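In Swiss-Prot this protein carries:
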DOMAIN    17-70  domain 'bHLH'
DOMAIN    80-155  domain 'PAS 1'
MUTAGEN   Arg170 to Ala  Decreases heterodimer formation with ARNT. Impairs heterodimer formation with ARNT; when associated with D-191
MUTAGEN   Val191 to Asp  Decreases heterodimer formation with ARNT. Impairs heterodimer formation with ARNT; when associated with A-170
DOMAIN    228-298  domain 'PAS 2'
DOMAIN    302-345  domain 'PAC'
Amino acid sequence: MEGAGGENEKKKMSSERRKEKSRDAARSRRSKESEVFYELAHQLPLPHNVSSHLDKASVMRLTISYLRVRKLLDAGGLDSEDEMKAQMDCFYLKALDGFVMVLTDDGDMVYISDNVNKYMGLTQFELTGHSVFDFTHPCDHEEMREMLTHRNGPVRKGKELNTQRSFFLRMKCTLTSRGRTMNIKSATWKVLHCTGHIHVYDTNSNQPQCGYKKPPMTCLVLICEPIPHPSNIEIPLDSKTFLSRHSLDMKFSYCDERITELMGYEPEELLGRSIYEYYHALDSDHLTKTHHDMFTKGQVTTGQYRMLAKRGGYVWVETQATVIYNTKNSQPQCIVCVNYVVSGIIQHDLIFSLQQTESVLKPVESSDMKMTQLFTKVESEDTSCLFDKLKKEPDALTLLAPAAGDTIISLDFGSDDTETEDQQLEDVPLYNDVMFPSSNEKLNINLAMSPLPSSETPKPLRSSADPALNQEVALKLESSPESLGLSFTMPQIQDQPASPSDGSTRQSSPERLLQENVNTPNFSQPNSPSEYCFDVDSDMVNVFKLELVEKLFAEDTEAKNPFSTQDTDLDLEMLAPYIPMDDDFQLRSFDQLSPLESNSPSPPSMSTVTGFQQTQLQKPTITATATTTATTDESKTETKDNKEDIKILIASPSSTQVPQETTTAKASAYSGTHSRTASPDRAGKRVIEQTDKAHPRSLNLSATLNQRNTVPEEELNPKTIASQNAQRKRKMEHDGSLFQAAGIGTLLQQPGDCAPTMSLSWKRVKGFISSEQNGTEQKTIILIPSDLACRLLGQSMDESGLPQLTSYDCEVNAPIQGSRNLLQGEELLRALDQVN
């Protein structure tokens, strides 16, 4: 038993010795192995602090990569570098905007420059020897394999095998926006623009002849340039760089103003236009593919391409485009481009697109210069000569053809000698704002302010007894076939004929009038549109005044026909003087008026005859005066001598003889200083009062007027006045504006007897000067609304006309004690109270 136990102990000891020896041997191998790796690590061209911390796998990986690089360098047949080249090598990486990477045909990174840490956050020894597919985006692997493939097939004659490579690669990046390094598991994707070529090395030349031929070594040499984000551009942009923003369809939504100096475009004219309109045609395919990569990978660099300048030629541009994503839904929002212009304008005299022809063919001078040259050019060019000139410049023909939507206006500057003046001035706009036509018909009146020649005579009217005279033509006069002298506030010297046969009236030229006005010390500004009108035959250049033109355009020319039936919200009190209800009277027809008898001289404050005249140049205003008649010889003598500057506006509505004497009625309670408001209707009212005395068969309006005028002002109730005003306003809105109506009377000029004048408070009035056959009798007509004018001016052959009562008169007047007396005001109220 003891012998068996001793044998077992011996076996145990021998096994322990063997194990110990094995452990020692393994320890020795590991130590030797470590020494070898240590020595090998120090043989690598790496810094000591890096090589001393490498594990065995990294040492082996880096050693293999080093050997491959040495093999490539030896196969390249590079000469030994001198000291100068060795010193320059350290500046290459600083000059590059990226890092260098060498890949084998399997995708192993044989070499990568040490500045990769600056752009990607990963160190050189962490990437060297690894497969590139371990650090790139999975969607880019297929494209990467295609780039690594070198096709050795037959090449067509005359063509070389394309070994150039340019593509975009998304690679892992451990750098944060603040420059810190994160874990590889949290890395983001960064777009690299990889450019380079495939290089094939033949390694058999340096190998000994042993009967074994190795395949050539293929590698891809790349320069990888990361594309900076527009928000993280560290280098400030110079004057040769401009920014632009585009929509997803590549249309400009913003452009930097520096493009004007570089390419000639204004930022405003690029907005809304596609960037493809400005690409050179030969670069469009390349840029289209680049834009596809941009939407796929987020960022691209276009490389150098040609972009068309505005006035011809092109410039070389390189663009870095970045897709900006929405932070909420991660959808693409817009595209921001940083454009680097790397050259000046090349072939600036060469046109590449239609957009460049717009700026080339556009004239430099302004539109005002063009219109001036168009109207001042007298000699006409031959059409054949013009056609020959245009054939030499075919590009200019595109500017001559009208575009869609253009308005074609035919300009005919040639005038036929046989063309009448009526046809030439057929469409001249007439500013009919002085004497207004009837509201019942649209009148075609040639006013004095229209630029009609003085030789044109008005058409003869129908019979003066026609009641439609006021509705058809209110300003045309039935006169002999003589030219009419037309006048307004502009002072003119008029020559009256010595005999009825010599009845032509001559106007002084506008040049003379303006000269006289300038020389007058108290020269006043024009007061009517007629002062801006010139004779067509006169020289417009000599009489053209800028001040007159400015005032002409300041005139109110809107209301061509103020009596048109249109609703207005204007208050009547803002348009006409206040006329109380108790001053109303029944309108009479014109045929019931009789010659007036003069009983007393007219007081200065009340004028019975409404006349219109022009005073001296110092006071060019229209006033109403009361005058008496003068003999024919005295009127002719004063007219011939041209001693009077007063211009009397007269008209001849009928052939009825006008009485030679005038008179006035007794002033009413509202006249003079007792009047609330000076009313222009007083004159006409007083004329009709005197007419009642001469016509026994007519209505006795004088008694009615006296009854109303005796009502004291303080007896009127304010409520009654307000109700009366409202009723009057409705009546005036229906019948027309009564403040235009003026009294009917005669105005004859008498030398030496000038009554005091009173300014009219209503609108401007226009009249004609007409000469009767005897040349002495003259009349004045003031136009009023057509409905009232028919009653005032309408001639009736029946002398026994019945009174015409309106619905308004029927409402407020109660006929008692005969039809001659109508109650008004308080008397009407008392009568109604008695009836009730």
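Placement of Cβ uses the backbone N, Cα and C atoms for every residue, glycine included.
Here the original residues stay in place, and none of the substitutions has been built in.
Given the structure is predicted, the values throughout are model-derived calculations rather than measurements.
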*Integer Cα-Cα distance in angstrom, Val191 (mutagenesis position) to Arg170 (mutagenesis position)*: 4
*Taking the Cβ of Val191 (mutagenesis position) as the centre, how many other Cβ atoms fall within a 10 Å radius?*
24
*Arg170 (mutagenesis position): tally of other CB atoms within 10 A of its CB*: 20
*Over the domain 'PAS 1' (80-155), what is the model's mean pLDDT?*
86
